[in-house]
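What follows is a single structure, written as structure tokens, with notes after it.
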Amino acid sequence: MKFPMVAAALLLLCAVRAEEEDKKEDVGTVVGIDLGTTYSCVGVFKNGRVEIIANDQGNRITPSYVAFTPEGERLIGDAAKNQLTSNPENTVFDAKRLIGRTWNDPSVQQDIKFLPFKVVEKKTKPYIQVDIGGGQTKTFAPEEISAMVLTKMKETAEAYLGKKVTHAVVTVPAYFNDAQRQATKDAGTIAGLNVMRIINEPTAAAIAYGLDKREGEKNILVFDLGGGTFDVSLLTIDNGVFEVVATNGDTHLGGEDFDQRVMEHFIKLYKKKTGKDVRKDNRAVQKLRREVEKAKRALSSQHQARIEIESFFEGEDFSETLTRAKFEELNMDLFRSTMKPVQKVLEDSDLKKSDIDEIVLVGGSTRIPKIQQLVKEFFNGKEPSRGINPDEAVAYGAAVQAGVLSGDQDTGDLVLLDVCPLTLGIETVGGVMTKLIPRNTVVPTKKSQIFSTASDNQPTVTIKVYEGERPLTKDNHLLGTFDLTGIPPAPRGVPQIEVTFEIDVNGILRVTAEDKGTGNKNKITITNDQNRLTPEEIERMVNDAEKFAEEDKKLKERIDTRNELESYAYSLKNQIGDKEKLGGKLSSEDKETMEKAVEEKIEWLESHQDADIEDFKAKKKELEEIVQPIISKLYGSAGPPPTGEEDTSEKDEL
């Protein structure tokens, strides 16, 4: 006889207050992070309000990109995305499309066709293989890449707050299953963050929205269409209490899919016009991706956009126009498909269109005019709410929840109830799906049921855990399998085995089984966990992450020291060659000595780009020891020689 494990229940967001206050550990300032497929965003609850924090480039959203340069430097965020076209094979993005999934997952197989970097199979999971500089190849788990993005968000918050950040609330799509949620928590651990809560993106958006809408009961529909995922949630908000009534969506629909359609259109068009297939040139495809994304954004506010790419392919330029009408035509089936989950959510919550009080649009893709029009038409002309920046709403809500967990009183009596998005059940004789937890059950939840053996003296039962709505398990999604062994010999149907499913506040499942006859209790490990990182792997990845940070620091120091020597040598060279300045004041002997010393160092630099910090420092000191006495003699003082830094400001005085 067989059973199943719980899906990705939607997280409960329980904003507890005074009763936890006494026993709460000091967690410092907890940050809220929207770890997105394409962009990430971080916020903090401070002085009674949410601050969305800008990164070092001044941007409030950061690309979820990590790159490794040929020089061995690691770039994260804007810097990584900006060099995508020149280094596509070693620029990693869309890690969220791979996290917590198995190699054989059809969506993984579909995705890797379009990713410019190499994805390989390791321990039945997709791993990312890149050249990290110096001819070294390294494979990373998707969790490690996500951890690097989380580290960037953590550092962004630390720079703003002026102190260390150790605890966070991180958001995931409502449809993420157990493995994907666990993998996201693991990414936090690797980044040195204690992820206190995993919360659903639409839930977070509802919190952001709910803060200023506190009177009476309201039905809110959250329509969240981002770069990689689509979620629809129906929430009721009553005096600060949120309840997620129903959710639906598509884990694999978003802005990137719209870009892909446009790219395919232009690749075909280019082949038709020139007979050339650009697909085989990664760099050309990435250039096109970048320009198509820009054009798509422009079309939200204008009716046509020009796509110009210099030396696009084999030295030829690319120049085409994309109209809003063409963009809509290429994606119309995808746009229309977003209405199905909206319909489903209304059916699940027994509500009519007219019962919806507010429609909240979240995610950058909801800026597309056609999407806004379809939503408005679906709700018979009702205008969606525009009170929230769609890029920041999720991080905003996560920051409010983080404020609650920090013990910040200003968030008030905010409570949020969440639900399990799919029915969870087990397989019983004949491949029947026996339901344990119906979809849209509020979590956290715990359900138990008694099962028995299917044959005489059966020592083991195999339990298969499924999620889905179909009556037969073959049509549903297998989440995991485990065995309960050591059942004493008995006729079929006699042993009583109590199986308990428990979903915690993060929507993560625990399964316990108890043989009622013997009182033997076993905690069951779902084989799904085998796709998770082991504690040892996580520890190794944490160490790797620390090592990377250390290497990044060392590399920067080395580059800075090299630059100091270089600018010092060139500054001297320029001044010696300038008759108005140092060149006109030196004796020919001193001039020759200095010129020779400077040339030696410049030649040495050209052939020793990869020297150690100590070598650069030593060479600079050697040069100073030759130059210093000459300059001192010239000025009759023991003042320091001109340095590279002084070059710009002190130049005129020499």
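Using N, Cα and C of the backbone, Cβ positions are placed for all residues, glycine too.
No substitution from the list is modelled in this structure, which keeps its original residues.
Per Swiss-Prot, the feature ATP binding site maps to 36-39, K96, 227-229, 293-300, 364-367. Where Swiss-Prot documents T229 to A as a mutagenesis experiment, the accompanying text is: Impaired ATPase activity. One entry in Swiss-Prot concerns the mutagenesis experiment V461 to F. Its note says: Impaired substrate-binding. In Swiss-Prot, a mutagenesis experiment is listed as T518 to A, annotated with the note Abolishes AMPylation. Recorded in Swiss-Prot as a mutagenesis result, T525 to A carries the remark: Does not affect AMPylation. In Swiss-Prot, a published mutagenesis experiment is listed as T527 to A, annotated Does not affect AMPylation.
The structure, with features from Swiss-Prot marked on it.
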residue : record               : Cβ neighbours (10 Å)
G36     : ATP binding site     : 27
Y39     : ATP binding site     : 24
G228    : ATP binding site     : 24
T229    : mutagenesis position : 25
K294    : ATP binding site     : 12
R297    : ATP binding site     : 14
S300    : ATP binding site     : 17
T366    : ATP binding site     : 22
V461    : mutagenesis position : 22
T518    : mutagenesis position : 11
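When the CA atoms are compared, the binding-site residues lying within 10 A of T229 (mutagenesis position) are G36, out of the candidates G36, Y39, R297, S300, T366. Across the structure, G228 (ATP binding site) and V461 (mutagenesis position) are spaced 39 Å apart at their Cα atoms. S300 (ATP binding site) sits 57 Å from V461 (mutagenesis position), taking the Cα positions as reference.
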